[in-house]
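According to Swiss-Prot, the feature active site, proton acceptor maps to E253. Swiss-Prot lists Q48, W49, F50, Y72, Y219, L220, D221, A222, S322, S327, S328, W329 with the feature UDP-N-acetyl-alpha-D-glucosamine binding site. Annotated Mn(2+) binding site per Swiss-Prot: D223, N320, S322, in sequence order, evidence recorded as similarity to another entry. Record note (Swiss-Prot) on the mutagenesis of W49 to A: Reduced ability to promote bacterial colonization in mice. Annotation of the mutagenesis experiment D186 to A in Swiss-Prot: Strongly reduced ability to promote bacterial colonization in mice. Quoted from Swiss-Prot, the note on mutagenesis experiment Y219 to A is: Strongly reduced ability to promote bacterial colonization in mice. According to Swiss-Prot, the mutagenesis experiment E253 to A carries this note: Reduced ability to promote bacterial colonization in mice. Here Swiss-Prot notes a mutagenesis experiment, Y283 to A, with the remark: Strongly reduced ability to promote bacterial colonization in mice.
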Amino acid sequence: MLSPLNVLQFNFRGETALSDSAPLQTVSFAGKDYSMEPIDEKTPILFQWFEARPERYGKGEVPILNTKEHPYLSNIINAAKIENERVIGVLVDGDFTYEQRKEFLSLEDEHQNIKIIYRENVDFSMYDKKLSDIYLENIHEQESYPASERDNYLLGLLREELKNIPYGKDSLIESYAEKRGHTWFDFFRNLAVLKGGGLFTETGKTGCHNISPCGGCIYLDADMIITDKLGVLYAPDGIAVYVDCNDNRKSLENGAIVVNRSNHPALLAGLDIMKSKVDAHPYYDGVGKGLKRHFNYSSLQDYNVFCNFIEFKHKNIIPNTSMYTNSSW
């Protein structure tokens, strides 16, 4: 068995590949061994562009940002050219005009392996929960405490929020669908990666017949630049994420999430947390705490060691290029 850091660097960099008959390598964390599960060369790559201001695009423009500072559309097209044997999905959402939707069609026609997937066309209902149930569960929890231990201010807020749920909008998913900030982006990224291959197959797009609905996907932010084919990837228990490092302090990020199967239990754990809190965050809770729960991370472990264990990096990906420019939002 190899150390977690060495296995991840060695295999993610695509410098070796295990044969079909070779036993899988294993890595350990918190006293438990995990197989380095393969993510094969047919696994689709997924990008995402949720556009809060579609009116900023001119006539004949694909409504995905493509400026000198933020060449996101060019990065997606470049990935499609390099990974020409993979399906490249782009999950999109926004109040697009008819003409802008035609531009998406033109993009698909010009690059046959690019598939535009509209968020509203994907069935995410299996991941939903009534907002009223979330509020009621939190209210009942507060009410179960002795009177001296209750947070009466919070209890009042919860009751007020419960009353203010709009008619016909009693849905966790619908509440995020109406947002136009980073949590809008982050929440549906989590659901898309949970669906994995099913995100591609259920939309009926041509060219997706070789994708298994139970398979995984490789999610990359549009500021991640692919420079060559990724090959076969390996991840502990079939999941890994991008890790940022600033002044030797590491942190889990959601700019890249790779999974070998749909409904990965680490992301399901994060979704369970999202469904239990009224103030949950799709990045901190849905990804970070979900991973920690799944892999039994606690404050007793070294956080940097955990980040090394779960890190996705690849010699053929230049990550997080937008860190050098201002936000595109």
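Cβ coordinates are placed from backbone N, Cα and C, and glycine is handled just like the others.
Residues as originally present; substitutions not included.
Note that this is a predicted model, so its numbers are computed, not measured.
Features per Swiss-Prot, on structure.
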| residue | record | Cβ neighbours (10 Å) |
| --- | --- | --- |
| Q48 | UDP-N-acetyl-alpha-D-glucosamine binding site | 22 |
| W49 | mutagenesis position | 19 |
| F50 | UDP-N-acetyl-alpha-D-glucosamine binding site | 20 |
| D186 | mutagenesis position | 20 |
| Y219 | mutagenesis position | 27 |
| D221 | UDP-N-acetyl-alpha-D-glucosamine binding site | 21 |
| D223 | Mn(2+) binding site | 20 |
| E253 | mutagenesis position | 20 |
| N320 | Mn(2+) binding site | 16 |
| S322 | UDP-N-acetyl-alpha-D-glucosamine binding site | 17 |
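When the alpha carbons of Y219 (mutagenesis position) and N320 (Mn(2+) binding site) are compared, the span between them is 13 angstrom. Taking the Cα atom of each, D221 (UDP-N-acetyl-alpha-D-glucosamine binding site) and N320 (Mn(2+) binding site) are about 8 angstrom apart.
Looking at Q48 (UDP-N-acetyl-alpha-D-glucosamine binding site) and D186 (mutagenesis position), their Cα atoms lie 10 Å from each other.
Nearest in space to N320 (Mn(2+) binding site), taking C-alpha to C-alpha distance over the recorded positions W49, F50, D186, E253, Y283, is E253.
In three-state terms derived from DSSP, W49 (mutagenesis position) belongs to an extended strand segment.
Mapped onto three states, the DSSP output places D223 (Mn(2+) binding site) in coil. Its Cβ placed at the centre, Y283 (mutagenesis position) has 19 other Cβ atoms within 10 Å.
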